[in-house]
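**Q** Here it is, the structure, as structure tokens.
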Amino acid sequence: MRMFETRAREWILLVKLVLFTSIWQLASALGSMSSIAISYGEGGSVFCGLKSDGSHLVVCYGSNSAILYGTPGHLQFIGLTGGDGFMCGLLMLSHQPYCWGNSAFIQMGVPQPMTKGAEYLEVSAGDYHLCGLRKPIVGRRKNSNIISSSLVDCWGYNMTRNFVFDKQLHSLSAGSEFNCALSSKDKSVFCWGDENSSQVISLIPKEKKFQKIAAGGYHVCGILDGLESRVLCWGKSLEFEEEVTGTSTEEKILDLPPKEPLLAVVGGKFYACGIKRYDHSAVCWGFFVNRSTPAPTGIGFYDLAAGNYFTCGVLTGTSMSPVCWGLGFPASIPLAVSPGLCIDTPCPPGTHELSNQENSPCKFTGSHICLPCSTSCPPGMYQKSVCTERSDQVCVYNCSSCSSHDCSSNCSSSATSGGKEKGKFWSLQLPIATAEIGFALFLVAVVSITAALYIRYRLRNCRCSENDTRSSKDSAFTKDNGKIRPDLDELQKRRRARVFTYEELEKAADGFKEESIVGKGSFSCVYKGVLRDGTTVAVKRAIMSSDKQKNSNEFRTELDLLSRLNHAHLLSLLGYCEECGERLLVYEFMAHGSLHNHLHGKNKALKEQLDWVKRVTIAVQAARGIEYLHGYACPPVIHRDIKSSNILIDEEHNARVADFGLSLLGPVDSGSPLAELPAGTLGYLDPEYYRLHYLTTKSDVYSFGVLLLEILSGRKAIDMHYEEGNIVEWAVPLIKAGDINALLDPVLKHPSEIEALKRIVSVACKCVRMRGKDRPSMDKVTTALERALAQLMGNPSSEQPILPTEVVLGSSRMHKKSWRIGSKRSGSENTEFRGGSWITFPSVTSSQRRKSSASEGDVAEEEDEGRKQQEALRSLEEEIGPASPGQSLFLHHNF
């Protein structure tokens with residue numbers, strides 16, 4: 001009986017140890033597992049992390065396209081680790097590693113060979129290898145003493161084998177060519193692998209005990225066990241200065257390890273960083289070059305992750321956004337990531353729950369993130385409350401003996417008991433309170449006067465009779481010195497959007513039932529509805545979300561743009577509704593849905609309906625709509641989300657460009673870039689815009705080029721069922737090799753006029769060039785597509801630059817539906833006049849202007865027609881993949 005009790009106690013201790021080690025990994029070294037990780041190398045650097053919404057899904061940011069496009073957005077991970085050109089994570093369901101990116105030594109996906117049924121506690125990645133710690137194995141010796149051993153599986157360069165160690169290990173951390181871990185029994189360090197370049201194994205301080213360790217490129221740093229929590233480092237990269245820091249002393253920066261106690265530590269290539277225990281700020285030491293940015297001061301971090309030459313950390317607070325420092329990576333990353341791993345077990349001693357009620361990263365009931373407790377206070381402060389399971393310790397200033405400005409200002413702003421202290425407090429605060437009251441009264445007066453003037457203005461406008469509106473001139477244009485100019489006041493009155501009531505639209509859409517849904521987006525649903533007059537419409541309803549500001553901005557953007565723009569191939573806005581917290585937009589109904597449904601839907605017959613003539617016609621019509629936005633709206637409009645699901649098809653198979661929620665007004669000079677954070681859809685997103693945050697009309701040209709490849713091939717922009725998941729990376733090599741037949745959609749027979757499709761392929765390849773300035777403008781793209789369509793339709797005059805309007809625009813497309821609705825409105829219905837329209841041209845004007853003048857695109861087309869196909873394709877030679885940030889040059893020059 002006692003034997004069974006002894007075994008039960010040992011099993012309970014073992015389970016507790018496993019749970020503790022699974023949540024204690026608070027920082028990601030060069031190859032440790034955490035909720036955030038960094039991949040590096042010549043292909044570009046990438047930061048990845050688990051989303052802050054508690055979904056355990058991965059989000060990435062950086063310049064390595066293989067990792068960005070290969071990110072498995074549908075898989076849930078326990079933790080992440082990164083190496084040279086690849087990223088790996090531990091799957092939540094199978095507890096097996098899964099990798100993506102590009103590595104010559106590790107198989108992407110689940111690494112092979114993989115033992116059937118094997119489950120892992122944690123994984124760690126080095127430069128070219130990956131190791132995983134299996135769940136503990138418990139055995140029995142002959143003398144009946146229970147022993148624990150560890151089984152570690154490794155894959156990659158000189159590491160593909162199974163290791164069995166006669167001790168229980170945890171906290172795996174990988175260097176460039178080696179791996180280390182902590183012994184659960186005596187807290188000593190154990191390492192294995194190649195130590196020729198690092199000497200890490202021979203230099204292990206065997207008599208020392210550690211709380212945690214982190215391996216760098218060629219060194220290891222660990223936090224010593226005990227109250228002091230000092231850091232100790234060993235290895236070759238922190239001893240031989242000449243081999244690391246360059247030849248000139250002016251290029252060297254050597255920082256010694258800190259003396260303060262640390263909470264966490266991470267290792268880079270030739271340096272290390274840690275989180276200070278008393279204020280959670282970051283500190284770094286080791287070898288740097290003078291171009292490296294230092295660690296930020298005055299801010300705290302939940303977690304750190306190190307790459308080769310830079311470090312990123314998750315800020316404390318509610319934003320959970322990462323910031324980076326060092327060399328070769330942006331300082332700010334537009335993501336929100338989890339500062340740790342969500343667990344549903346109580347926090348172990350020495351840790352506390354992350355308190356963030358406003359935006360909790362853990363969505364499951366009873367789950368939380370555990371963080372280490374702070375054990376000391378900064379100088380001049382004392383501990384007011386100790387660390388508990390629910391919150392960290394609280395430190396306050398000792399106001400009786402202030403020796404710093406921060407202490408004085410903090411103490412002066414808080415009221416204390418006693419008459420003397422109160423008098424001192426009011427003597428400091430009375431001038432501030434007086435100024436605040438005076439400013440508040442001034443602000444109230446300004447707001448009151450402004451409100452009174454606004455109400456007076458609206459009342460005066462309401463008194464204007466309807467006869468005054470009817471007495472305006474019939475023409476929206478007047479002559480000025482022989483030049484035609486638009487009358488903006490008249491255009492403002494004619495460009496109007498009908499105001500619907502919510503009750504009216506709810507009845508039209510049959511109560512917004514799920515059966516009425518005809519489309520869904522990230523922030524809205526589209527319902528089919530029938531108005532009282534029998535008109536079929538599409539009602540776009542914003543989804544209730546916590547991010548109300550973003551939904552409101554997209555609603556306002558689309559309403560303002562579509563109420564001002566008018567073109568045959570832009571989706572027409574009929575009206576809107578904004579009441580009771582609901583935001584709805586009413587459009588004309590597109591009977592045939594989106595181009596995406598035709599090309600990629602499950603119904604094969606629907607795909608076959610779009611023969612080559614219809615596909616190219618849709619491409620021409622979409623191009624004319626985008627050309628109108630770029631060249632005939634003033635200021636230009638940049639759509640930012642051109643894709644097949646935003647190209648809608650009406651009952652006559654005419655195309656309309658839709659969804660202007662992400663659109664922006666561009667500069668009058670279309671060549672000038674806008675500094676904007678990337679927004680759009682992966683696969684269609686301009687790489688130059690994604691990396692440099694420079695937005696121009698050429699970003700829409702890139703997206704349209706991807707759309708052309710999608711129309712020609714029938715493949716999705718990103719389809720991970722293929723080895724080359726990105727359509728651009730797949731199609732461009734085929735075009736360069738002249739293998740056009742392999743590019744075309746196999747569902748359709750090749751047309752007799754194959755030269756027309758070769759023209760379109762050439763246009764698409766030019767549109768997806770890496771640099772925006774090398775791409776053609778939309779007017780040149782439209783001209784080339786119109787000629788290709790004329791040739792495809794068997795037009796005997798292949799030199800005709802412009803197709804007849806009825807071919808391109810559609811025979812019955814005259815904007816009658818929207819005006820018919822306006823004419824049936826009663827006097828009691830609300831109509832809001834939108835702001836002044838931009839100066840624009842009728843849609844047919846673009847064709848006439850391009851026909852009347854020989855543009856650069858026309859001259860280029862005429863010259864290309866006399867060349868052979870192989871010469872034309874050879875001229876398209878250029879790299880499509882993202883540019884390397886220059887790590888190889890940095891290594892060669894500095895190390």
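Placement of Cβ uses the backbone N, Cα and C atoms for every residue, glycine included.
Original residues throughout; no substitutions modelled.
So Swiss-Prot says this about it:
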- Cys221 to Tyr: In acr4-7; abnormal embryogenesis, and reduced internalization into vesicles (MUTAGEN)
- Ala433 to Phe: Enhanced dimerization (MUTAGEN)
- Gly438 to Val: Enhanced dimerization (MUTAGEN)
- Ala452 to Cys: Unchanged dimerization (MUTAGEN)
- 512-789: domain 'Protein kinase' (DOMAIN)
- Val518, Gly519, Lys520, Gly521, Ser522, Phe523, Ser524, Cys525, Val526, Lys540: ATP binding site (BINDING)
- Lys540 to Leu, Met or Trp: Loss of kinase activity (MUTAGEN)
- Asp641: active site, proton acceptor (ACT_SITE)
**Q** Might you list, by sequence position, any residue in that chain lying six or more from Val526 (ATP binding site) with a Cβ less than 8 Å away from its Cβ?
**A** Ile517, Val518, Gly519, Lys520, Ala538, Val539, Lys540, Arg541
**Q** Expressed to the nearest Å, what is the distance separating Cys221 (mutagenesis position) and Ser524 (ATP binding site) at their Cα atoms?
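**A** So the alpha carbons of Cys221 (mutagenesis position) and Ser524 (ATP binding site) sit roughly 50 Å from each other.
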**Q** Provide, as an integer number of angstrom, the distance between the C-alpha atoms of the residue listed as 'active site, proton acceptor' and Gly438 (mutagenesis position).
**A** 48
**Q** Would you kindly give the Cα-Cα distance separating Ala452 (mutagenesis position) and Ala433 (mutagenesis position), rounded to the nearest Å?
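**A** About 29 Å separate the Cα atoms of these two residues.
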**Q** Provide, as an integer number of angstrom, the distance between the C-alpha atoms of Ser524 (ATP binding site) and Ala452 (mutagenesis position).
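**A** About 37 Å separates the two Cα atoms.
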**Q** Go through Lys520, Lys540, our recorded positions, and report the one whose Cβ sees the most other Cβ atoms within 10 Å.
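**A** Of the recorded positions Lys520, Lys540, the highest Cβ count within 10 Å belongs to Lys540.
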**Q** Can you tell which of Cys221, Ala433, Ala452, Val518 has the most other C-beta atoms within 10 Å, given these are the recorded positions?
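**A** Max Cβ neighbours within 10 Å, all protein chains included: Cys221.
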**Q** If you draw a 10 Å sphere around the Cβ of Ser524 (ATP binding site), how many other Cβ atoms fall inside it, taking every protein chain shown into account?
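**A** Excluding its own Cβ, the number within 10 Å is 21.
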**Q** What count of other C-beta atoms do you get within 10 angstroms of the C-beta of Asp641 (active site, proton acceptor), across all chains shown?
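**A** For Asp641 (active site, proton acceptor), the count of other Cβ atoms within 10 Å is 21.
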**Q** Given Gly438 (mutagenesis position) and Ala452 (mutagenesis position), what distance in Å do their CA atoms have, once rounded to a whole number?
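**A** About 21 Å separates the two Cα atoms.
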**Q** Per DSSP, to which secondary structure element type does Asp641 (active site, proton acceptor) belong, with helix, strand and coil as the options?
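**A** Going by the DSSP assignment, Asp641 (active site, proton acceptor) belongs to neither helix nor strand, so it counts as coil.
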**Q** Take the Cβ of Gly438 (mutagenesis position) and count every other Cβ within 10 Å, whichever protein chain it belongs to.
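**A** Around Gly438 (mutagenesis position), other Cβ atoms within 10 Å: 10.
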**Q** What does DSSP assign Gly438 (mutagenesis position), in three states?
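**A** For Gly438 (mutagenesis position) - judged by DSSP and reduced to three states - the answer is helix.
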